[in-house]
Amino acid sequence: MSEIIQDLSLEDVLGDRFGRYSKYIIQERALPDVRDGLKPVQRRILYAMYSSGNTHDKNFRKSAKTVGDVIGQYHPHGDFSVYKAMVRLSQDWKLRHVLIEMHGNNGSIDNDPPAAMRYTEAKLSLLAEELLRDINKETVSFIPNYDDTTLEPMVLPSRFPNLLVNGSTGISAGYATDIPPHNLAEVIQATLKYIDNPDITVNQLMKYIKGPDFPTGGIIQGIDGIKKAYESGKGRIIVRSKVEEETLRNGRKQLIITEIPYEVNKSSLVKRIDELRADKKVDGIVEVRDETDRTGLRIAIELKKDVNSESIKNYLYKNSDLQISYNFNMVAISDGRPKLMGIRQIIDSYLNHQIEVVANRTKFELDNAEKRMHIVEGLIKALSILDKVIELIRSSKNKRDAKENLIEVFEFTEEQAEAIVMLQLYRLTNTDIVALEGEHKELEALIKQLRHILDNHDALLNVIKEELNEIKKKFKSERLSLIEAEIEEIKIDKEVMVPSEEVILSMTRHGYIKRTSIRSFNASGVEDIGLKDGDSLLKHQEVNTQDTVLVFTNKGRYLFIPVHKLADIRWKELGQHVSQIVPIEEDEVVINVFNEKDFNTDAFYVFATQNGMIKKSTVPLFKTTRFNKPLIATKVKENDDLISVMRFEKDQLITVITNKGMSLTYNTSELSDTGLRAAGVKSINLKAEDFVVMTEGVSENDTILMATQRGSLKRISFKILQVAKRAQRGITLLKELKKNPHRIVAAHVVTGEHSQYTLYSKSNEEHGLINDIHKSEQYTNGSFIVDTDDFGEVIDMYIS
């Protein structure tokens with residue numbers, strides 16, 4: 001044989017070969033046939049077991065024998081893949097109705113591997129034989145196997161709609177399928193209604209076939225998703241576990257899971273829930289136990305006393321496979337091609353297959369009945385001239401001669417003559433003559449009935465309906481999955497996710513934030529906080545891990561940070577910079593921080609800028625679900641900075657102090673509530689080149705402490721302040737000097753909580769007691785504290 005060498009481009013060869021491969025795995029491996037709901041390997045397994053007599057009424061046989069038969073005759077692939085497919089057909093948590101019964105370890109819902117095939121035994125289930133019934137009556141086409149040594153069926157007769165009953169899942173080149181299992185009785189009832197009315201709508205079909213019926217039970221939510229899937233082949237539903245509540249003797253409650261979503265690994269689910277408990281992602285779970293035994297699936301989740309079990313359940317629905325979404329993708333092979341099919345198309349394809357199967361079976365039975373009728377007529381004729389027939393046979397030389405003589409003398413046909421010469425003597429009694437005449441009548445009636453079925457389409461459909469009803473009556477079972485119309489919205493209480501713990505929140509002027517246990521704080525003291533050189537504590541307070549921190553910056557933005565998301569860091573150690581939690585700009589600095597326990601409050605924030613703008617916004621506006629980026633708190637115009645954020649429970653007085661020593665005091669009731677993106681209104685009427693250095697709440701018992709650039713501190717009492725209206729110029733608090741005038745660089749309202757001050761110059765920090773600063777009159781410049789000739793001008797002041 002001479003070689004033929006072709007020059008082909010690699011691109012063409014790869015494209016051609018991959019196209020062939022794709023077609024093969026689509027048609028011959030991964031996708032089920034719409035007619036019998038089986039993939040090729042599943043079909044070959046069932047047929048091999050049936051043809052070898054490994055049926056439900058016989059003894060179990062070693063699985064290895066079946067696997068050997070399949071790969072030897074029909075499926076030349078690895079034995080493991082065949083055994084794996086065989087095992088799946090026996091798993092009652094995968095199939096709604098198992099097609100193979102298996103003795104031995106056939107795996108588990110924990111995804112444990114089955115025992116080796118040499119240890120397990122199997123046989124066809126009774127229902128599986130309904131897929132194969134009448135296969136020997138020329139009902140389906142056969143094709144040569146892979147080595148042309150025998151024949152295998154292209155499809156099984158499938159006397160019930162197996163694709164819908166047991167569903168299918170698979171992935172091939174460019175296609176995937178996910179068809180859920182359904183209740184057999186419901187599917188058959190829907191098929192019967194479709195036979196009666198081929199124009200039946202999906203809505204009408206759904207009166208009979210309610211939705212998927214998973215072997216693992218569970219609760220299905222979302223009728224709209226089911227309807228969409230039944231109409232188009234694609235849809236989405238929610239499947240959640242069945243969870244009940246029990247009360248233990250000690251008064252604690254426990255959640256008992258008895259049904260889990262389809263295809264969920266039970267051991268992985270238990271492990272996941274226990275991880276959520278161990279990692280303290282959910283507070284309130286004491287222990288998770290897998291109590292599954294021979295009586296059924298059971299997972300126990302023991303809860304702490306007085307916890308909200310409904311919230312725990314909702315958290316687990318959202319954060320574990322206690323609830324999953326199932327996506328329909330009903331792709332099957334139809335007319336040799338993969339198609340996305342709705343439920344009407346699937347039932348229609350199945351019905352057309354059954355029409356063909358029943359018609360072929362009827363033709364086969366009619367042919368056999370007519371052949372038998374012909375033989376019976378010959379036997380009856382022979383018995384009517386028995387003596388002559390016997391005499392002719394006795395005078396014949398041999399069997400062949402006898403047959404030829406019968407045909408020639410009495411005009412019997414070849415088939416009739418063969419039956420006569422094979423007739424045994426004991427059959428020549430009167431009883432057998434009567435039996436033959438009775439059989440003749442029965443055959444006449446049968447032939448008439450079979451011809452009627454072939455000639456009358458309605459009669460053929462009635463046969464299909466009768467046989468489907470028989471299967472329904474024999475194999476029907478109660479629905480396992482409960483269907484709920486709406487998808488329930490999951491609401492999770494924060495208390496469930498986060499253990500309640502009182503901690504110390506701290507923020508430094510350079511933006512380092514942390515939470516610290518009260519134990520660590522008490523062991524160290526405020527002064528021992530971990531700081532970088534040049535940094536100082538801006539604020540510290542006791543908060544709860546279930547609170548939320550709002551961090552406000554000079555750009556008019558705020559960061560929304562749940563306290564429990566802050567790193568738990570010892571008091572003596574450096575905190576975490578806010579930019580590592582939420583990204584902020586390089587020149588963006590923190591100006592204040594507050595914690596909120598409940599955003600449902602009448603409290604409000606007041607924002608004041610350097611250029612004299614002010615606004616008020618209620619606390620509920622700041623609640624959000626976005627943690628990953630800064631959010632707008634107030635609009636800050638170009639060349640301006642937010643310098644003050646205050647939180648008030650009710651309207652009160654605020655004082656504004658400017659760089660040139662002007663002061664204006666008015667009530668926040670003059671401010672209207674505005675949205676977060678508003679810029680606000682004018683707070684004070686500034687002089688040229690003046691700017692605001694302080695805006696803070698003030699009361700009658702407070703004093704004001706001011707620092708000037710020349711190192712002077714001035715302290716005044718509340719009575720010097722004159723309450724006025726917003727947007728006025730205000731009063732003067734400094735004595736104006738022609739040469740080197742004092743300018744206020746920092747000011748703070750001093751309350752009973754404050755006792756110390758710190759002045760910052762370019763190269764020095766000066767600490768002192770606030771009470772050592774005597775109260776001044778309105779038109780003075782205070783007392784010199786810092787020698788600016790030695791340490792430079794004062795740039796800031798901090799009180800504590």
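From the backbone N, Cα and C atoms, a Cβ is placed for every residue, glycine too.
No noted substitution is present; original residues retained.
Owing to the predicted nature of the structure, the values given are computational and were not obtained by experimental measurement.
Quick look at what Swiss-Prot lists:
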DOMAIN    31-495  domain 'Topo IIA-type catalytic'
VARIANT   PHE80 to Ser  In strain: FDA 574
VARIANT   LYS84 to Glu  In strain: FDA 574
ACT_SITE  TYR119  active site, O-(5'-phospho-DNA)-tyrosine intermediate
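Between the C-alpha atoms of TYR119 (active site, O-(5'-phospho-DNA)-tyrosine intermediate) and PHE80 (variant position), the distance comes to 14 Å. In the structure as shown, the Cβ atom of PHE80 (variant position) sits within 10 Å of 11 other Cβ atoms. The Cβ of TYR119 (active site, O-(5'-phospho-DNA)-tyrosine intermediate) has 13 other Cβ atoms within 10 Å, all protein chains considered. Annotation note: TYR119 (active site, O-(5'-phospho-DNA)-tyrosine intermediate) sits in a coil segment as assigned by DSSP. Note on the domain 'Topo IIA-type catalytic' (31-495): its mean pLDDT in the predicted model is 92.
Counted within 10 Å of its Cβ, the other Cβ atoms near LYS84 (variant position) come to 16, all protein chains included.
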